Amino acid sequence: MVDGNYSVASNVMVPMRDGVRLAVDLYRPDADGPVPVLLVRNPYDKFDVFAWSTQSTNWLEFVRDGYAVVIQDTRGLFASEGEFVPHVDDEADAEDTLSWILEQAWCDGNVGMFGVSYLGVTQWQAAVSGVGGLKAIAPSMASADLYRAPWYGPGGALSVEALLGWSALIGTGLITSRSDARPEDAADFVQLAAILNDVAGAASVTPLAEQPLLGRLIPWVIDQVVDHPDNDESWQSISLFERLGGLATPALITAGWYDGFVGESLRTFVAVKDNADARLVVGPWSHSNLTGRNADRKFGIAATYPIQEATTMHKAFFDRHLRGETDALAGVPKVRLFVMGIDEWRDETDWPLPDTAYTPFYLGGSGAANTSTGGGTLSTSISGTESADTYLYDPADPVPSLGGTLLFHNGDNGPADQRPIHDRDDVLCYSTEVLTDPVEVTGTVSARLFVSSSAVDTDFTAKLVDVFPDGRAIALCDGIVRMRYRETLVNPTLIEAGEIYEVAIDMLATSNVFLPGHRIMVQVSSSNFPKYDRNSNTGGVIAREQLEEMCTAVNRIHRGPEHPSHIVLPIIKR
């Protein structure tokens with residue numbers, strides 16, 4: 001029996017296999033016997049529980065309802081011992097922590113996990129460790145392939161904004177974790193705060209690999225991430241994705257259309273859904289905003305994911321899999337999506353949607369597509385004549401990131417108006433005619449472009465945009481391909497200047513109804529900064545080059561019957 005009261009034990013030290021002790025706080029209900037347990041592994045300070053938990057659940061309700069909650073500082077941070085090296089020790093530490101919990105008299109042998117972002121990644125690491133008592137996980141906005149998200153991406157470009165912003169945040173935690181203050185701590189803290197306040201400025205420093213503060217505080221940032229642009233063995237050794245195929249651990253996966261992890265959240269759902277009770281919730285959210293309210297686009301009160309709703313969903317999921325309450329998820333859909341445009345939630349039976357019609361929309365035009373007032377067109381018919389749109393990509397003047405799946409760029413993520421970049425000559429715009437009927441796009445989006453460049457390496461970007469009758473051009477999803485990685489992320493190969501290549505761009509996913517009076521637009525360019533690092537166009541080691549060593553590229557998008565550049569939209573007709 002549980003009466004709603006609970007006790008707290010702080011800084012209980014849990015031994016790992018190498019003798020390092022990790023600190024946990026125990027929130028235990030006043031119960032007559034052992035209870036199910038929920039574990040959170042947190043690199044952001046377990047004492048600051050309500051700051052990060054507002055993005056997930058009101059977990060104290062779990063405790064009041066009879067669950068014990070264990071919150072742990074990950075290795076090397078705050079009250080835990082050891083050295084913090086991102087991701088490297090987390091699987092073993094999760095396994096050891098779970099084993100310790102299962103040995104405690106107050107645990108009934110059933111453990112679950114929940115949490116957002118890094119806290120979600122630690123759940124996948126725990127799940128693949130194979131500890132039998134882990135009965136369910138609820139990773140929100142997380143990844144099982146850390147190369148593809150958050151540090152690089154499916155196109156091979158460095159997610160420099162995410163890397164520098166997150167590293168600066170972790171750096172502040174490392175400083176405050178120290179038991180003995182150092183003379184340089186105050187100045188270091190101020191510099192880290194400056195990075196967080198101006199990530200674009202920090203990303204503009206060249207060579208990018210010369211980040212003395214981050215390199216000193218978190219050598220992993222340079223040694224593992226920046227200096228390993230290929231998806232090599234060092235990345236594959238910490239990737240979990242290939243191990244998910246046989247995973248039977250039930251998973252409640254939460255994602256956001258404007259979150260940098262959305263592609264990997266959806267990919268992990270597909271990977272585990274056949275062997276486990278996998279549930280998926282996707283809203284119009286970014287990594288730091290679950291309200292559905294943004295400066296350029298408001299989705300209404302229905303888009304807000306209130307803590308209570310998330311808590312209720314999580315509790316039902318854990319009741320089913322930790323307590324064996326078979327009816328706890330009765331009436332709960334396998335997939336729940338927020339469909340933008342009509343701004344409504346919709347229940348689905350699967351992802352991808354079974355009735356998806358993947359439809360090519362071809363780039364065309366009566367003239368040059370440069371700027372939004374150019375002659376670029378978008379239609380389901382291939383243009384009858386061959387043509388090419390040309391622009392200059394200058395790394396010293398990259399196209400600025402406007403909204404989208406940014407993580408730390410001063411909160412400017414989410415559905416942003418793209419009009420501020422429409423007058424740039426290096427932004428090609430291809431638009432449909434004004435729509436007379438609604439067009440629903442729900443699913444993964446990709447582009448197949450025929451491109452050439454004067455450089456031996458460069459980038460190409462593609463962005464899907466909803467153009468409103470009032471002129472707003474709201475971005476929905478986007479992607480990038482680094483030409484050296486056009487064939488494989490493992491073995492880069494440069495291109496021949498002037499030769500035409502067909503490339504695929506993974507633009508992640510969205511769910512949006514383009515309403516009558518709107519237009520569908522595709523924007524193509526060669527940079528999206530600081531979301532991604534700038535390609536130097538030299539074919540060299542980009543992170544080790546000075547800005548003065550970089551060069552301007554003449555880039556072309558070829559279109560027509562011989563080179564049918566197009567975007568593939570997942571059309572839903574109902």
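FYI, residue positions are counted from 1 along the chain as it appears here.
Backbone N, Cα and C atoms are what each Cβ position is placed from, and that goes for glycine too.
At each noted position, the model has the original residue.
The local packing around Ser117 (mutagenesis position), expressed as other Cβ atoms within 10 Å of its Cβ over all shown chains, amounts to 26. Summarising the annotation, Swiss-Prot assigns active site, acyl-ester intermediate to Ser117.
According to Swiss-Prot, the active site, charge relay system annotation covers Asp259 (among others), on the basis of experimental evidence. Applying an 8 A CB threshold to same-chain residues 6+ apart, the list for Asp259 (mutagenesis position) reads Met141, Ser265, Trp285, Ser286, His287, Thr405.
The active site, charge relay system feature in Swiss-Prot is assigned to His287 (among others). The DSSP secondary structure for His287 (mutagenesis position) is coil.
As annotated by Swiss-Prot, substrate binding site applies to Tyr44, Tyr118. DSSP assigns Tyr44 (mutagenesis position) to coil in the three-state reduction, placing it in neither a helix nor a strand.
Annotation of the mutagenesis experiment Tyr44 to Phe in Swiss-Prot: Loss of activity. Has no protective effects against cocaine-induced convulsions and lethality in rat. A simple way to gauge crowding: the CB of Tyr44 (mutagenesis position) has 22 other CB atoms within 10 angstroms, across all the protein chains here.
What Swiss-Prot says about the mutagenesis result for Gln55 to Ala or Glu is this: Decrease in activity.
Quoted from Swiss-Prot, the note attached to the mutagenesis of Ser117 to Cys states: Great decrease in activity.
Here Swiss-Prot describes Ser117 to Ala as a published mutagenesis experiment; the accompanying note says: Loss of activity. Has no protective effects against cocaine-induced convulsions and lethality in rat. In the three-state DSSP scheme, Ser117 (mutagenesis position) is classed as coil.
Quoted from Swiss-Prot, the note attached to the mutagenesis of Trp151 to Ala states: Decrease in activity. In sequence order, Leu158, Ser159, Ala162, Leu163, Val225 are the residues of the chain that are 6 or more apart from Trp151 (mutagenesis position) and have a CB within less than 8 Å of its CB. Classification of Trp151 (mutagenesis position) by DSSP places it within a helix.
Under the three-state DSSP scheme, Trp166 (mutagenesis position) falls in the helix class. In the structure as shown, the Cβ atom of Trp166 (mutagenesis position) sits within 10 Å of 23 other Cβ atoms. Here Swiss-Prot describes Trp166 to Ala as a published mutagenesis experiment; the accompanying note says: Decrease in activity.
In Swiss-Prot, a published mutagenesis experiment is listed as Leu169 to Lys, annotated Displays greatly enhanced stability, with a half-life of 570 minutes at 37 degrees Celsius. Exhibits 4.5-fold reduction in catalytic efficiency. Neighbours of Leu169 (mutagenesis position), defined as other CB atoms within 10 A of its CB across all chains, total 17.
Listed in sequence order, Phe189, Leu192, Ala193 are the same-chain residues six or more apart from Thr172 (mutagenesis position) with CB atoms under 8 A from its CB. DSSP assigns Thr172 (mutagenesis position) to a helical segment in the three-state reduction. Here the residue is the original one, but Swiss-Prot notes a mutagenesis experiment at this spot, Thr172 to Arg: Displays enhanced stability, with a half-life of 78 minutes at 37 degrees Celsius, and exhibits 3-fold reduction in catalytic efficiency. Displays enhanced stability, with a half-life of 370 minutes at 37 degrees Celsius, and exhibits 3-fold reduction in catalytic efficiency; when associated with Q-173.
One mutagenesis experiment named in Swiss-Prot is Gly173 to Gln, and its note says Displays enhanced stability, with a half-life of 75 minutes at 37 degrees Celsius, and has no deleterious effect on catalytic efficiency. Displays enhanced stability, with a half-life of 370 minutes at 37 degrees Celsius, and exhibits 3-fold reduction in catalytic efficiency; when associated with R-172. Taking a C-beta cut-off of under 8 angstroms and a sequence separation of 6 or more, Gly173 (mutagenesis position) has the following same-chain neighbours: Pro43, Tyr44, Asp45, Leu77, Phe78.
Record note (Swiss-Prot) on the mutagenesis of Asp259 to Asn: Loss of activity. The secondary structure of Asp259 (mutagenesis position), as reduced to three states from DSSP, is coil rather than helix or strand.
Among the sequence features in Swiss-Prot, the mutagenesis site His287 to Ala is noted as follows: Loss of activity. With a 10 A radius on its CB, His287 (mutagenesis position) counts 24 other CB atoms from all the protein chains.
For Trp166 (mutagenesis position) paired with Tyr118 (substrate binding site), the C-alpha to C-alpha distance reads 10 Å. Cα-Cα distance from Leu169 (mutagenesis position) to Tyr118 (substrate binding site): 12 Å (rounded to the nearest whole number). Around Tyr118 (substrate binding site), the same-chain residues six or more apart in sequence whose CB sits under 8 Å from its CB are Asn42, Pro43, Tyr44, Thr74, Ala142, listed in sequence order.
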